[in-house]
Amino acid sequence: MAMAEGERTECAEPPRDEPPADGALKRAEELKTQANDYFKAKDYENAIKFYSQAIELNPSNAIYYGNRSLAYLRTECYGYALGDATRAIELDKKYIKGYYRRAASNMALGKFRAALRDYETVVKVKPHDKDAKMKYQECNKIVKQKAFERAIAGDEHKRSVVDSLDIESMTIEDEYSGPKLEDGKVTISFMKELMQWYKDQKKLHRKCAYQILVQVKEVLSKLSTLVETTLKETEKITVCGDTHGQFYDLLNIFELNGLPSETNPYIFNGDFVDRGSFSVEVILTLFGFKLLYPDHFHLLRGNHETDNMNQIYGFEGEVKAKYTAQMYELFSEVFEWLPLAQCINGKVLIMHGGLFSEDGVTLDDIRKIERNRQPPDSGPMCDLLWSDPQPQNGRSISKRGVSCQFGPDVTKAFLEENNLDYIIRSHEVKAEGYEVAHGGRCVTVFSAPNYCDQMGNKASYIHLQGSDLRPQFHQFTAVPHPNVKPMAYANTLLQLGMM
């Protein structure tokens, strides 16, 4: 489902008819050793590069594919990881790590039944392996939970969580000394107090959290799927990319660029939650500002504002740990109302993922998307959340295993058809925090520095001025945060080293 930046490494080639010569075998092993060293140093792009070179010399070695599959997993190239794991198994049906890798890939893609089949294979081969048993049991639990959720979803009369809440009867205990909404309303003083409260690692009272969620659902549900914003010549707006639960880096954005206000508007381009372990703090801060400045603070949906992602990458677990399962269900409802795209002055289109698997999509098609749902596996809604640019023309299979990759010609044609200048998207880590591709027509912005405490990347945000709309990039680096590791609330399989 997600991806990494950098040069695209080609998918595995089919084995040659003739076995490689001894010299080629030796060189392939040397390349594998180099790749392993890069992998240990967390330089996954170079690891992929050298595993690929080893595969070119000896395409019949299952281990090379298994190793490259793991490197793809680490860079969130789940589609490529799945292909390599499957090839490894085809080459050697006894290669157990291949089944682990394929299960991990399918888990990341939300294909839990397929993952369960591979974990089942591992358990049969290694019946006394505690790790294998634990992963099988955890995956089986998810499969059963999903089946239960589908059964409930089949009830057309399913009620909103809001209908079962009695917020007025919730009492705020005398010993609670934290921020409270003023007459049920978010104010700037509340927001300042909230951010300091969160900075001190304290929890907002559940009544206040529910008040924010109920109110922001009402606000978001009235918005169009495509938000259209007009900037006057003297006005500017700040566009931020993924924040992924990195609350202390979010505070740093506001420190560097100023707090949101009617004269300092923001757009946050999805993926507010998951991975980082302060996702609750990030999202309630963002929702608070949305309530305070509904016309000047904009939130677009990312692929991680979805149930499948939240179940695996930590947000669901974090909400349940800090609050309740019921509150997570309400978050899920709210996420479904987040707009999918925003257009500035009719010239700059912003979305989380990218462009479309098919030609001919118009802005009016985006407006007509019924977004109040979990995203489908294909189609325009899926593409807006999931697709990625590629340097070559045309389209190709997604490295993530979802949606597609689109080339410069696709971008140019879409912009010309819709009378746009360029697109801004997020969704991918970039070493410098941003990237300008497709001849300036496709801009990526990523706002989570040192992503997951391990990527070492810079982050950035963009200023757009109404007078010319040219992107002005502002880079920043990570700031310290409390000793809570990323993925602390992620699915147990991840914590068990699924990837």
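A Cβ is built for glycine as well, from the same backbone N, Cα and C atoms used for every other residue.
What you see is the original sequence, not a version with the noted changes.
Among the mutagenesis experiments that Swiss-Prot reports, K32 to A is described with the note: Loss of interaction with HSP90AA1. No effect on interaction with S100A1, S100A2 and S100A6. In sequence order, F50, Y51, A54, I63, Y64, N67 are the residues of the chain that are 6 or more apart from K32 (mutagenesis position) and have a CB within less than 8 Å of its CB.
In Swiss-Prot, a mutagenesis experiment is listed as R74 to A, annotated with the note Loss of interaction with HSP90AA1. No effect on interaction with S100A1, S100A2 and S100A6. There are 19 other Cβ atoms within 10 Å of the Cβ belonging to R74 (mutagenesis position).
Record note (Swiss-Prot), mutagenesis G83 to N: No effect on interaction with HSP90AA1. The unchanged residue is displayed. G83 (mutagenesis position) carries a helical DSSP state (H, G or I).
Under its mutagenesis entries, Swiss-Prot includes K93 to E with the note: Decreases interaction with RAC1 and translocation to the membrane in presence of active RAC1. When secondary structure is read from DSSP and collapsed to three states, K93 (mutagenesis position) falls in the coil class.
Here the residue is the original one, while Swiss-Prot reports the published mutagenesis K97 to A with the comment Loss of interaction with HSP90AA1. No effect on interaction with S100A1, S100A2 and S100A6. Loss of interaction with RAF1. Cβ environment of K97 (mutagenesis position): I63, G66, A88 lie under 8 Å away, each six or more residues apart in the same chain.
For the mutagenesis experiment R101 to A, the note given by Swiss-Prot reads: Loss of interaction with HSP90AA1. No effect on interaction with S100A1, S100A2 and S100A6. According to its DSSP assignment, R101 (mutagenesis position) is helical.
Summarising the environment of D271 (Mn(2+) 1 binding site), the number of other Cβ atoms within 10 Å of its Cβ, over all protein chains shown, is 29. Among the features that Swiss-Prot reports, Mn(2+) 1 binding site is placed at D242, H244, D271, with the record citing experimental evidence.
What Swiss-Prot records for H244, R275, N303, H304, R400, H427 is substrate binding site, and it gives experimental evidence as the kind of evidence. In the three-state DSSP classification, R275 (substrate binding site) falls within coil.
Annotated Mn(2+) 2 binding site per Swiss-Prot: D271, N303, H352, H427, in sequence order, evidence recorded as experimental evidence. Under the three-state DSSP scheme, H352 (Mn(2+) 2 binding site) falls in the coil class. Under 8 Å, Cβ to Cβ, and six or more positions away along its own chain, H352 (Mn(2+) 2 binding site) finds N269, G270, D271, L300, R301, G302, N303, L340, L384, L385, R425, S426, H427.
For H304 (mutagenesis position), the count of additional Cβ atoms within 10 Å of its Cβ stands at 28 [all protein chains shown]. According to DSSP, H304 (mutagenesis position) is assigned to coil rather than to any helix or strand. Quoted from Swiss-Prot, the note on mutagenesis experiment H304 to Q is: Catalytically inactive; no effect on interaction with CRY2 but increases the stability of the interaction with CSNK1E. No effect on RAF1 phosphorylation.
The annotation active site, proton donor/acceptor is assigned in Swiss-Prot to H304.
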| query | Taking the residues the record says bind substrate (H244, R275, N303, H304, R400, H427), how far apart in Å are the two Cα atoms that sit farthest from each other? | reply | 18
| note | Those same-chain residues, other than D242, H244, D271, found with Cβ within 8 Å of the centroid of the Mn(2+) 1-site Cβ atoms are G241, T243, G245, G270, F272, V273, D274, R275, G276, G302, H304, S426, F446, S447, A448
| Fewest other Cβ within 10 angstroms of its own Cβ, chosen from the recorded positions G83, R101, H244, R400 | G83
| remark: recorded positions considered: K93, R275, H427; fewest surrounding Cβ atoms within 10 Å belongs to K93
